[in-house]
Amino acid sequence: MYFSYIGYFFLPPLVAVPAAAPPVCQPKSATNGHHPVPRLSISSRATVVARMEGASQGGLQTVMKWKTVVAIFVVVVVYLVTGGLVFRALEQPFESSQKNTIALEKAEFLRDHICVSPQELETLIQHALDADNAGVSPVGNSSNSSSHWDLGSAFFFAGTVITTIGYGNIAPSTEGGKIFCILYAIFGIPLFGFLLAGIGDQLGTIFGKSIARVEKVFRKKQVSQTKIRVISTILFILAGCIVFVTIPAVIFKYIEGWTALESIYFVVVTLTTVGFGDFVAGGNAGINYREWYKPLVWFWILVGLAYFAAVLSMIGDWLRVLSKKTKEEVGEIKAHAAEWKANVTAEFRETRRRLSVEIHDKLQRAATIRSMERRRLGLDQRAHSLDMLSPEKRSVFAALDTGRFKASSQESINNRPNNLRLKGPEQLTKHGQGASEDNIINKFGSTSKLTKRKNKDLKKTLPEDVQKIYKTFRNYSLDEEKKEDETEKMCNSDNSSTAMLTECIQQQAEMENGMVPTDTKDQGLENNSLLEDRN
């Protein structure tokens, strides 16, 4: 039974799609000058696959990958297990009840007929089963019943062999019959496959004409191609169901005396080549069938198999097309996603680099402005403090300068040398008192060089209040240099945050508005207090 499915799907001679479609499947009137639309038919060149894949494919089929085969195998196994569980749940209770019923019937028969032993009863039942397996009904008078091997019945049995249906209600019992059945099936099944192919081609022609008319009508109404294909498929299946399923089911219900469910069950099981054999047309020994009844049933099986083969082939083609289109769409989506990711990554890197450069430049400018403002404010404060000293006190500071020196390039303003010396009280003029405040402050601002060049003897002879003022200026200069170094390090680091930029800008704004930092104000107040005490 499974061989029929293999033939329908994998062997070209056995599939109902063998030859070129007749030209009537694509009439010129149906095209209206446009490209022909994919049509549902049984012919191989009129199938959906041939039209949707295009002539570039050349009819070549790709080999299925092992991963796909394993995945399908797993799905089939799961499907089989599910079906087995459902059938067991539905049929096992009935089987158990039948076992109990036959056991009770046998016990009751032996109780009513004491003269019959259990062994004799079992022998009688076994003979009845053998007769039934041989095709002889043990019910009623078997001598008056029709033979299972008359010409009509034998013809019907031969048809079930080459169609691979195999109902199983009758089977050859002799060795000669079994050997002939093997040879008959080997040569008959391929021959029947060719016949199915020819009938399928003719059915494709008939349905192709009908579907072309339907497509022409819908194309005039400007219906989309997808809707046309869906409607054509539905009409194709409905027409086949009416001709090959509904009408035969009604006939079998009337002749065989079956219910509607049993009739439809027999039709579907037969046309799918399953053939359980529990229901067989012409197999009721109590009905006198006409001689032409069984040959007519076999002819219906022939045409119905061709139709069902076309339906199954069409479903398989649609699945292949959908699978291929899905793979192509997934590939396109992956390509677009990769391209989009690359573009976004490049844009992100460029934006990050640009922002990093801008932030770094702003931080550098802010740090430079802050350093210059601090230096300017510190110089102003020192100059103001020195101006408050008397000429005698300033002469003492002038004595500390034993040699000429200048500020470092880092601390000097505009890299100018500081060559100005403080003069004594007798040499101090009005011009000397107010001249070059910047050079004076730069000398005292360079604490490192001042420490190296200062005269230790003069330092020891300085008064205590002057030493306090000197230490205050020195500590203040050291603190200022440390703050400037820390600010430059923070501004030059790669991981500087925008918070530092905000702080620098705020401090710059405060300095531009004339606000003096708190530490500078405190230091100035302390210097003023020391000077007042000294005076």
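Keep in mind that glycine also has a Cβ here, set from the backbone N, Cα and C atoms.
Keep in mind that this is a model prediction, so the values were computed, not measured.
According to Swiss-Prot, the K(+) 1 binding site annotation covers Thr164, Ile165, Thr273, Val274.
All protein chains shown were included, and the count of other CB atoms within 10 Å of the CB of Thr164 (K(+) 1 binding site) stands at 21. In the three-state DSSP scheme, Thr164 (K(+) 1 binding site) is classed as coil. As annotated by Swiss-Prot, K(+) 4 binding site applies to Thr164, Thr273, with the evidence given as similarity to another entry.
Around the Cβ of Ile165 (K(+) 1 binding site), 24 further Cβ atoms fall within 10 Å across all displayed protein chains. Annotation comment: Swiss-Prot describes Ile165, Gly166, Val274, Gly275 as K(+) 2 binding site.
Per Swiss-Prot, the feature K(+) 3 binding site maps to Gly166, Tyr167, Gly275, Phe276; the stated evidence is similarity to another entry. If you draw a 10 Å sphere around the CB of Phe276 (K(+) 3 binding site), it holds 16 other CB atoms from the protein chains shown.
DSSP assigns His148 (mutagenesis position) to coil in the three-state reduction, placing it in neither a helix nor a strand. Record note (Swiss-Prot), mutagenesis His148 to Ala: Decreased basal mean amplitude of channel current. The unchanged residue is displayed.
The number of other Cβ atoms within 10 Å of the Cβ belonging to His148 (mutagenesis position), over all protein chains shown, comes to 19. Here the residue is the original one, while Swiss-Prot reports the published mutagenesis His148 to Lys with the comment Increased basal mean amplitude of channel current.
Here Swiss-Prot describes Phe279 to Tyr as a published mutagenesis experiment; the accompanying note says: No effect on extracellular pH sensing. Causes reduced inhibition induced by a pH shift from 7.2 to 8; when associated with S-284, D-285 and E-288. Inverts pH-dependent gating, with channel conductance being inhibited by acidic pH and activated by basic pH; when associated with S-284, D-285, E-288 and L-290. In sequence order, Glu256, Trp258, Glu262, Tyr265, Phe266, Val269 make up the list of same-chain residues 6 or more apart from Phe279 (mutagenesis position) whose Cβ falls under 8 Å from its Cβ.
Neighbour list (Asn284 (mutagenesis position), Cβ cut-off 8 Å, at least 6 residues apart, same chain): Glu256, Gly257. For the mutagenesis result Asn284 to Ser, the note given in Swiss-Prot is No effect on extracellular pH sensing. Causes reduced inhibition induced by a pH shift from 7.2 to 8; when associated with Y-279, D-285 and E-288. Inverts pH-dependent gating, with channel conductance being inhibited by acidic pH and activated by basic pH; when associated with Y-279, D-285, E-288 and L-290.
While the structure shown retains the original residue, Swiss-Prot records the mutagenesis experiment Ala285 to Asp with this note: No effect on extracellular pH sensing. Causes reduced inhibition induced by a pH shift from 7.2 to 8; when associated with S-279, S-284 and E-288. Inverts pH-dependent gating, with channel conductance being inhibited by acidic pH and activated by basic pH; when associated with Y-279, S-284, E-288 and L-290.
Asn288 to Glu appears in Swiss-Prot as a mutagenesis experiment; the accompanying note says: No effect on extracellular pH sensing. Causes reduced inhibition induced by a pH shift from 7.2 to 8; when associated with S-279, S-284 and D-285. Inverts pH-dependent gating, with channel conductance being inhibited by acidic pH and activated by basic pH; when associated with Y-279, S-284, D-285 and L-290. DSSP assigns Asn288 (mutagenesis position) to coil, not to a helix or a strand.
Within its own chain, Arg290 (mutagenesis position) has no residue 6 or more apart in sequence whose C-beta sits under 8 angstroms from its own. According to Swiss-Prot, the experimentally introduced change Arg290 to Leu is described as follows: Loss of K(+) channel activity. Normal basal conductance but reduced inhibition induced by a pH shift from 7.2 to 8; when associated with Y-279. Inverts pH-dependent gating, with channel conductance being inhibited by acidic pH and activated by basic pH; when associated with Y-279, S-284, D-285 and E-288.
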Winner by Cβ contact number (other Cβ atoms within 10 Å) across the recorded positions Thr273, Asn288: Thr273
Would you say which of the binding-site residues Gly166, Gly275 has the most Cβ atoms within 10 Å of its own Cβ? Gly275
Out of Thr164, Ile165, Val274, Phe276, Asn288, the recorded positions in the record, which is closest to His148 (mutagenesis position) when you go by Cα distance? Asn288
Highest CB neighbour count within 10 A among the binding-site residues Tyr167, Val274? Tyr167
Measuring Cα to Cα, tell me the gap between Val274 (K(+) 1 binding site) and Asn288 (mutagenesis position) in whole angstrom. 27
Going by Cα-Cα distance, which of the binding-site residues (Ile165, Tyr167, Thr273, Phe276) sits nearest to Asn288 (mutagenesis position)? Tyr167
